[in-house]
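Enquirer: Feature table excerpt (Swiss-Prot):
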type: BINDING; residues: SER39, GLN40, LYS41, ASP106, ILE108, ASP113, GLN156; note: ATP binding site
type: MUTAGEN; residues: LYS41 to Ala; note: Loss of kinase activity
type: MUTAGEN; residues: GLU74 to Ala; note: Significantly reduces kinase activity
type: MUTAGEN; residues: VAL88 to Asp; note: 1000-fold decrease in catalytic efficiency
type: MUTAGEN; residues: ASP154 to Ala; note: Loss of kinase activity. Does not induce severe disease symptoms in plants
type: ACT_SITE; residues: ASP154; note: active site
type: MUTAGEN; residues: ASP169 to Ala; note: Loss of kinase activity. Does not induce severe disease symptoms in plants
Amino acid sequence: MPIVSSAASIQRHPGIQDVAAPTELTSIPSVGEKLGSGSQKDVYHSRQDPRQCICLIRPDTTGIISGNEYAAKELKMTKHLKDLGFPVVDAYALVKYDNKVGIAKDYIHHALDSEDVIHNRKHIPTDMAFNKNVMKDCDEIISRLRTHSLHIEDLQFLIDGYGRVRINDPRDVIRSSPEKSIAKVRELRAIALNNLLDDSD
């Protein structure tokens, strides 16, 4: 049965359309296999829906705001970007398990984290079709950032097994110069382009 939480209001920025901040927490009885960990979240396969994963925020990793507020804002920003046509790792609901708050999101099988790729901790496949998809999606994201004049705080991506690039874990979306965000996209695009140039030699 859903548990209702009174998450605090989310700060608004000029020009950003007002998307209702979700505040309802759904208690889940269990989580599946652990898929990985980031700087703030532990990620598990969902037992409620095999197409989803559960991203639980670890305590004391969100600074001065609560885990509830942090998760609600990330869910809100993800939905806002999706409404603007950006490719995102879709997020569906706020959840609670084992006294931790989190988000139910799409489970991207065999996903690569863009930060791992950009910092040479992992390598994307050299397959031509894969890298063409990465470049196409990067170009689309750059175009939309320019069109909407957006800066995405802590911009990062997951790349699926076909080279499709999706924005993941957006911390904030601000109406501002997009150049810093575009530079981040170009880092990933350059790696895919280099793979294509190497393949053409």
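A Cβ is built for glycine as well, from the same backbone N, Cα and C atoms used for every other residue.
What you see is the original sequence, not a version with the noted changes.
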Enquirer: For ASP154 (mutagenesis position), what residues in its own chain, 6 or more apart in sequence, show a Cβ-Cβ distance under 8 Å?
Expert: ASP169, PRO170, ARG171, ASP172
Enquirer: Out of VAL88, ILE108, which of the recorded positions is least crowded by other Cβ atoms within 10 Å?
Expert: ILE108
Enquirer: What's the CA to CA span in angstrom from VAL88 (mutagenesis position) over to ASP106 (ATP binding site)?
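Expert: VAL88 (mutagenesis position) and ASP106 (ATP binding site) have their Cα atoms 9 Å apart.
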Enquirer: Taking 10 A as the limit, how many CB atoms besides its own sit near the CB of GLN156 (ATP binding site)?
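Expert: So the number of other Cβ atoms within 10 Å of GLN156 (ATP binding site) is 19.
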Enquirer: Reported as an integer number of Å, what is the Cα distance between ASP113 (ATP binding site) and LYS41 (mutagenesis position)?
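Expert: If we compare the Cα positions of ASP113 (ATP binding site) and LYS41 (mutagenesis position), the gap is 14 Å.
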Enquirer: Cβ distance under 8 Å to LYS41 (mutagenesis position), same chain, sequence separation 6 or more: which residues?
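Expert: When sequence neighbours closer than 6 are ignored, LYS41 (mutagenesis position) has CYS55, LEU56, ILE57, ARG58, THR61, GLY102, ASP169 within Cβ distance under 8 Å.
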Enquirer: Whole-number answer please: how many Å between the C-alpha atoms of GLU74 (mutagenesis position) and GLN40 (ATP binding site)?
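Expert: GLN40 (ATP binding site) has its Cα 12 Å from the Cα of GLU74 (mutagenesis position).
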Enquirer: For GLN40 (ATP binding site), what is the tally of other C-beta atoms lying within 10 angstroms of its C-beta?
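Expert: I get 18 for this one.
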Enquirer: So the record assigns SER39, GLN40, LYS41, ASP106, ILE108, ASP113, GLN156 to ATP. If I measure every Cα pair among those residues, what is the longest distance in angstrom, as a whole number?
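Expert: Answer in Å: the longest Cα-Cα distance is 19.
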